[in-house]
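Dumping the structure here so I can ask a few things about it.
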Amino acid sequence: MKFTLFCIALAAFLSMGQCNPDFRQIMQQCMETNQVTEADLKEFMASGMQSSAKENLKCYTKCLMEKQGHLTNGQFNAQAMLDTLKNVPQIKDKMDEISSGVNACKDIKGTNDCDTAFKVTMCLKEHKAIPGHH
């Protein structure tokens, strides 16, 4: 899978509508900080984003969520997520379903902040509260 396609898929997965330059930069920073390779991300996406992931991938998810304002001090910020999602034109007609899913995931806590971010992301995926999973 080419990086651009992967970037779009991951961006949609993490609630951004497109892979804009700012988000691409955030992805690169989080990859470097958490020693996650493009191959690691491709493997995770190819496996259907299973809930079993290495700690560095969980921390990569935390990094992305924090930089987007969706995770603060280890707490999922459901309202910030909804504020981001309502600006994605492709999903405006699904906001009721998405809002329900986001709210279902808002109190999830993991064993640490990385685990929390990952569990929230898996919950959002399960509840079809993130673009690209409808």
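Each Cβ is built from the backbone N, Cα and C atoms, and glycine gets one as well.
Sharing the record's features from Swiss-Prot:
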- PHE13 to Leu: In strain: 357A, 774A and 786A (VARIANT)
- ASP22 to Gly: In strain: 868A (VARIANT)
- PHE44 to Leu: In strain: 318A, 319A, 399A and 732A (VARIANT)
- LYS54 to Thr: In strain: 306A, 313A, 358A, 359A, 390A, 773A, 813A and 868A (VARIANT)
- THR72 to Ile: In strain: 774A and 786A (VARIANT)
- LYS92 to Thr: In strain: 313A, 737A, 820A and 907A (VARIANT)
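Help me see these features in their spatial surroundings.
Secondary structure from DSSP puts ASP22 (variant position) in a helix.
Look at PHE44 (variant position): DSSP puts it in a helix.
DSSP assigns LYS54 (variant position) to coil in the three-state reduction, placing it in neither a helix nor a strand. Counting every protein chain shown, the Cβ of LYS54 (variant position) has 14 other Cβ atoms within 10 Å.
Using a 10 Å Cβ-Cβ cutoff, THR72 (variant position) registers 11 neighbours.
Under DSSP, LYS92 (variant position) is assigned to a helix (H, G or I) in the three-state scheme. Around the Cβ of LYS92 (variant position), the same chain contributes LYS86, each under 8 angstroms and 6 or more positions distant in sequence.
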On a C-alpha basis, identify the one among ASP22, PHE44, LYS54 that is nearest to THR72 (variant position); the candidates are the variant positions.
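For THR72 (variant position), the spatially nearest of the variant positions is ASP22.
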Using Cα coordinates, what distance in whole Å links LYS54 (variant position) and PHE44 (variant position)?
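So the Cα of PHE44 (variant position) lies 10 Å away from that of LYS54 (variant position).
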Could you give the Cα-Cα distance between ASP22 (variant position) and PHE44 (variant position), in whole Å?
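ASP22 (variant position) to PHE44 (variant position), Cα-Cα distance: 23 Å.
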